[in-house]
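Novice: Let me give you the structure first, and then I'll get to my questions.
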Amino acid sequence: MPSDSCLLSLTVLQRLRAICPPLSTFYLFFVIFVVSTIFHCHRRLGLVPAPWASPSLVVFPPRHMPREGMFTIRVKGRLGNQMGEYATLFALARMNGRLAFIPASMHSTLAPIFRISLPVLHSDTAKRIPWQNYHLNDWMEERYRHIPGHYVRFTGYPCSWTFYHHLRPEILKEFTLHDHVREEAQAFLRGLQVNGSQPSTFVGVHVRRGDYVRVMPKVWKGVVADRGYLEKALDRFRARYSSPVFVVTSDDMAWCRKSITASRGDVAFAGNGLQGSPAKDIALLMQCNHTVITLGTFGIWAAYLTGGDTVYLANFTQPNSPFHTVFKPEAAYLPEWVGIAADLGQPNTVGSGHASARAPKRHWGALL
């Protein structure tokens, strides 16, 4: 016969079973909690599916937009343009006390190459925001220090050091190459020799041609870099440094091989000469000590990030060129850079060609 203590224990157990839910109920509540948490997190944060994507795609619920406002920028152009747009957004947001967010397409272009840090704005969120479009010229103006509006989207092709040079250390950090990109470029440079010896001075050379060959003479009344300019630029470095090697990148490598004298053994033609490999080209240029550039924002950025001495093509348009309304040389090239004047009389250039004379709808930056 059970003792009184056993009977008491059985009675307590029966009462607990009566008032406590079964274990399966606890499992059900736990599953609901986990699913709910995942659902709400998924709505707020969508991670970019890439190994370089440290920022998240930011999704703000409609009633939780940043009260201090936010800046973004409309993406236009290729790599050089987007680097200029990113740096300008970075600087103007800091200057105006706003949060800065980049479009997902800009992240897809820059993040595989550089260690950028600005967060990405989800496209679904961007569509719900009442943006105020704000056009930027390609140079800093005083009014840009006090930009009105809470939700501002910049337009234009800004790529001028006048926007962001006061933040140069931070800009250099934003455009730090990923290790694997940098190491691939360095491996190429280590394999170069000048007359059988390892060079100590590397000069990156970027030759921009492409559609500029026809657009410059017909639309902008200007020229592209010719053989004479490149000879002068390279000779300047040969006179200043002992046994330099020139690392040539271009979107028209066939023209470079015909036009740049390589008989001295100090010229290396790098890359495949296609516009589809900008990451490799800019990485090579950035690992050099000095830079020679022709036209385009790509070359300007390569020189800016490299440091060292820079030689650029100057005075490449006629005095009455409409190019002067959208481009200021003093805002594009750092004061310490050295310009070599273009030959405006080179044959089959100014006023020739087969392109339509009608001015394009795009800003010149779209061609760079």
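Using the three backbone atoms N, Cα and C, a Cβ is placed for every residue, glycine included.
I grabbed these lines from Swiss-Prot:
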VARIANT   Gly46 to Ser  In strain: BFM/2Msf, C57BL/10SnJ and pgn2
VARIANT   Ala50 to Gly  In strain: BFM/2Msf, C57BL/10SnJ and pgn2
VARIANT   Pro62 to Ala  In strain: CAST/Ei
VARIANT   His150 to Gln  In strain: BFM/2Msf and C57BL/10SnJ
VARIANT   Arg214 to His  In strain: pgn2
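Give me the structural setting of these features: burial, nearby parts and distances.
Specialist: A simple way to gauge crowding: the CB of His150 (variant position) has 16 other CB atoms within 10 angstroms, across all the protein chains here. His150 (variant position) falls within neither a helix nor a strand when secondary structure is assigned with DSSP, and so counts as coil.
The DSSP secondary structure for Arg214 (variant position) is helix.
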Novice: Sorry to bug you, but what's the C-alpha spacing from His150 (variant position) to Arg214 (variant position), rounded to the closest Å?
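Specialist: So the Cα of His150 (variant position) lies 42 Å away from that of Arg214 (variant position).
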